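Database features (Swiss-Prot):
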| type | residues | note |
| --- | --- | --- |
| MUTAGEN | THR21 to Ala | Lack of phosphorylation by PknG |
| MUTAGEN | THR22 to Ala | Does not affect phosphorylation by PknG |
| DOMAIN | 77-126 | domain 'FHA' |
| MUTAGEN | SER95 to Ala | Decreases ability to bind to and regulate the activities of Gdh and GltB, but does not affect ability to inhibit Kgd |
Amino acid sequence: MTDMNPDIEKDQTSDEVTVETTSVFRADFLSELDAPAQAGTESAVSGVEGLPPGSALLVVKRGPNAGSRFLLDQAITSAGRHPDSDIFLDDVTVSRRHAEFRLENNEFNVVDVGSLNGTYVNREPVDSAVLANGDEVQIGKFRLVFLTGPKQGEDDGSTGGP
């Protein structure tokens, strides 16, 4: 009897077959995969007007939970891999206690609290930085966009009359 597939090796002592797969993707296909994260950021930008005065929003642009939103409405908001963090970022690239977002003198600061991989604002490493609307904060593999609402005491443009 002749073997029909001479190129395939068979282990005579086992019925296991090993199959390996290689995937190749077009660059435009990969950019389509990023589209939902970008769309989520755009919808968050349009919803920023509804934020309470003195608060801000962090939107995950890249990372395992892209599109997630975190409201910054406390004096200090912690971010890290520890389950007790206000912003829980579950990935090994994030330290247990990675960074804090602090509201001081009507502006938000991000402070690295001794993380292993560092905290970045607009791709620059920082120990502490004042955040401006649209800044990108990187914590581990997560990239978050910082969006501000109206500042405390600012008029939102609405009138009190009919």
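Even glycines carry a Cβ here, placed using N, Cα and C.
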Rounded mean pLDDT for the residues that make up the domain 'FHA' (77-126): 97
DSSP-derived class (H/G/I helix, E/B strand, else coil) of SER95 (mutagenesis position): coil
